[in-house]
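Here is the structure we will look at, set down as structure tokens.
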Amino acid sequence: MTLDLPRRFPWPTLLSVCIHGAVVAGLLYTSVHQVIELPAPAQPISVTMVTPADLEPPQAVQPPPEPVVEPEPEPEPIPEPPKEAPVVIEKPKPKPKPKPKPVKKVQEQPKRDVKPVESRPASPFENTAPARLTSSTATAATSKPVTSVASGPRALSRNQPQYPARAQALRIEGQVKVKFDVTPDGRVDNVQILSAKPANMFEREVKNAMRRWRYEPGKPGSGIVVNILFKINGTTEIQ
């Protein structure tokens, strides 16, 4: 039994119990021997009565001044845009008329007296018979007459020849004179170039266009002559 005591009561526990017991004993001792000090008696207070001066009547509390409301400034009038001055169109001044040129007076030439021509008697050696026609003139008179466009068949459509590009680039004008026949069905046949100025420039276009020409059928014609003009502005004219 004696050997188990140290195990049940260890030293740290005993030390803690002793410290707590000492603290409790100290607190009890200080509470018993505490000196109670009485407060010192209060000293007498002397009071002097003073008659208060006539109190001034309380001034009336003035209400706070009302805030002054400033009047809103009137809006400034919007200035009107300046009116545009009317545009005055000046009338064109009439051109001064040219002064008439003074007409020169034609001096009248004095009339000359014309003497009547005396008729001479006919000489027996003079030949008063009309000259005989030569063989060439007689052949021309008996040849086939040339039919003009106005008196020939009536054209239904005549396409204008195309202006050659080379001639138009060189700004060349030209004229081609053509003779042709019209068949009974109104087609153009036997085309002949009578003249071309300049040569070898417009003839091919003229022939190509005349292939498409059409005349009134049933009215054939032969030896019809027309002039085709090529103008510098690229147009053609058939005369």
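Even glycines carry a Cβ here, placed using N, Cα and C.
The domain 'TonB C-terminal' annotation in Swiss-Prot covers 148-239. When the domain 'TonB C-terminal' (148-239) is classified with DSSP, helix, strand and coil residues number 13 helix, 38 strand, 41 coil.
According to Swiss-Prot, the natural variant T51 to A carries the annotation: In strain: ECOR 28, ECOR 31, ECOR 37, ECOR 46, ECOR 50, ECOR 52, ECOR 60 and ECOR 71.
Variant annotation in Swiss-Prot: V87 to A, described as In strain: ECOR 37 and ECOR 71; the structure shown retains the original residue.
Record note (Swiss-Prot) on the natural variant V114 to I: In strain: ECOR 28.
Cβ neighbours within 10 Å of V176 (variant position), excluding its own Cβ and spanning all shown chains: 23. Annotation of the natural variant V176 to I in Swiss-Prot: In strain: ECOR 60.
On the 0 to 100 pLDDT scale, the domain 'TonB C-terminal' (148-239) averages 91 in the predicted structure.
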